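Let me begin by presenting the structure, written as structure tokens, before commenting on it.
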Amino acid sequence: MGFQVWQKGLCVLCFSLIFICGVIGEETTIVKIEENPVAQTDENYVCATLDLWPPTKCNYGNCPWGKSSFLNLDLNNNIIRNAVKEFAPLKLRFGGTLQDRLVYQTSRDEPCDSTFYNNTNLILDFSHACLSLDRWDEINQFILETGSEAVFGLNALRGKTVEIKGIIKDGQYLGETTTAVGEWDYSNSKFLIEYSLKKGYKHIRGWTLGNELGGHTLFIGVSPEDYANDAKKLHELVKEIYQDQGTMPLIIAPGAIFDLEWYTEFIDRTPELHVATHHMYNLGSGGDDALKDVLLTASFFDEATKSMYEGLQKIVNRPGTKAVAWIGEAGGAFNSGQDGISNTFINGFWYLNMLGYSALLDTKTFCRQTLTGGNYGLLQTGTYIPNPDYYSALLWHRLMGSKVLKTEIVGTKNVYIYAHCAKKSNGITMLVLNHDGESSVKISLDPSKYGSKREEYHLTPVNNNLQSRLVKLNGELLHLDPSGVIPALNPVEKDNSKQLEVAPYSFMFVHLPGPTMFSACEKPAGK
């Protein structure tokens, strides 16, 4: 396929790829977009989590969780409901560290205390808590009424014994390791799954076993052999319970920090697994004063991040494995994120880049930590007012289709561009992130290849303050109306004979509805 690149008055004609010509300051930048998709995501790729941390969860003197746990969150709040409905469907992952301390009420006559109490003498530093049947019904009613899908995290430690052993190597004491051994007691989980089916909760997309008990363990570890045996039990259990339903929910595990050796053994031993999940906090600590620089320089694209993605893809692509890869939890900075960073415009440089990069490497779903709770929520804790990343997530969901196109940029290191087949047209959607604080990105589009018109969604911070919790779309402030309705996200239509321009330190989604030269993006009639 032909393309033309204009550079200082020179027209160069080449073939096989579709090129775009861009200008960064005085530099000419060439953007290459391959015509054939290199990966495919789920249609509802964007996912968000609801955790279990209580109000007493604090990091660095900051206690940002409030009543955001799915045990105590106000599920009738209009803003929350409206925010979730805008995705319809939004994949919601229920779980987190304390899911392995959660038990499920089996009779309404049983006492059921839903509070996790701090106690450093106990596993994970918290007491057990209980999910009541009434609360489970409320959660499922919320999922149904908001048009969502649920992925629920089961307690994988029930029945196991925790052992603490010293680590000695070459005569030196290296600390302690905490391991959970023994068989998984699945009786409580079995009740919850059976109860859910009897109640007709068909919006449960999958059941996840455990949280961060494998891979690079942070608190308690389970061996890959034991974890595989437990996952097999869960598969047998769900298959038996759903045997008359035609389809069954997904079996998802392990939801851990990736470790190549551990994941390889676990997945090799678990051919029944549908989804292999890993968690990502590649910005480092939420207490890091240098977090702003990490975001602006995109230094989170380090070798550890790349090897994690590539390693998991190699495992799931091995013969005999049917599992696909999800990011089951990604908050950027661990320990609740950082106030003034994770909940502001600047965090979009991490979030949007990771959405794009993950999709390129055939990740099917990307679950943001959190919908609300901590400093990294898409919605602010307590007020539920959308943070800037909420609008970025919603635009991605609406504009970026499942087919992923590979891009290559020649001429600058400060710009990242991702491209997908468009969600609702036969064209493509590009996402352009300008990490340059001084110069705009200017890109020329050939109307003969991309059509005559485009739709721009340009996101910029209020008053050019990168740490603003407010964001503008095409120069207009985005805010809720008095009744908590999410604002319309309307594009500006531009003529493709004119360059598109992305301001310094900003992002832009560009929808090119076509007709384009991307035949792979053409949808069947009526779709």
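Cβ atoms are placed via backbone N, Cα and C, with glycine included.
Quick look at what Swiss-Prot annotates:
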MUTAGEN   Glu194 to Ala  14% reduction of activity
MUTAGEN   Glu212 to Ala  Loss of activity
ACT_SITE  Glu212  active site, proton donor
MUTAGEN   Glu225 to Ala  6% reduction of activity
MUTAGEN   Glu272 to Ala  30% reduction of activity
MUTAGEN   Tyr281 to Ala  Loss of activity
MUTAGEN   Glu329 to Ala  Loss of activity
ACT_SITE  Glu329  active site, nucleophile
MUTAGEN   Tyr376 to Ala  35% reduction of activity
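Recorded features from Swiss-Prot, shown on the structure.
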residue: Glu194; record: mutagenesis position; DSSP (3 states): helix
residue: Glu212; record: mutagenesis position; DSSP (3 states): coil
residue: Glu225; record: mutagenesis position; DSSP (3 states): helix
residue: Glu272; record: mutagenesis position; DSSP (3 states): coil
residue: Tyr281; record: mutagenesis position; DSSP (3 states): coil
residue: Glu329; record: mutagenesis position; DSSP (3 states): strand
residue: Tyr376; record: mutagenesis position; DSSP (3 states): coil
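Between the C-alpha atoms of Glu225 (mutagenesis position) and Glu272 (mutagenesis position), the distance comes to 14 Å. Ranked by CA distance from Glu212 (mutagenesis position), the mutagenesis positions Glu272, Glu329, Tyr376 have Glu329 at the top as the closest. Around the Cβ of Glu194 (mutagenesis position), a 10 Å sphere holds 14 further Cβ atoms from the protein chains shown.
Distance between Cα atoms for Tyr376 (mutagenesis position) and Glu194 (mutagenesis position): 34 Å, as a whole number.
Among the mutagenesis positions Glu194, Glu272, Tyr281, the ones whose Cα sits within 10 Å of the Cα of Glu329 (mutagenesis position) are Tyr281. The most densely surrounded of the mutagenesis positions Glu212, Glu272, judged by C-beta neighbours within 10 angstroms, is Glu212. The CA atom of Tyr281 (mutagenesis position) is located 34 Å away from the CA atom of Glu194 (mutagenesis position). A sphere of 10 angstroms centred on the C-beta of Tyr376 (mutagenesis position) encloses 31 other C-beta atoms. Its Cβ taken as reference, Glu225 (mutagenesis position) is surrounded by 11 other Cβ atoms within 10 Å in the chains shown.
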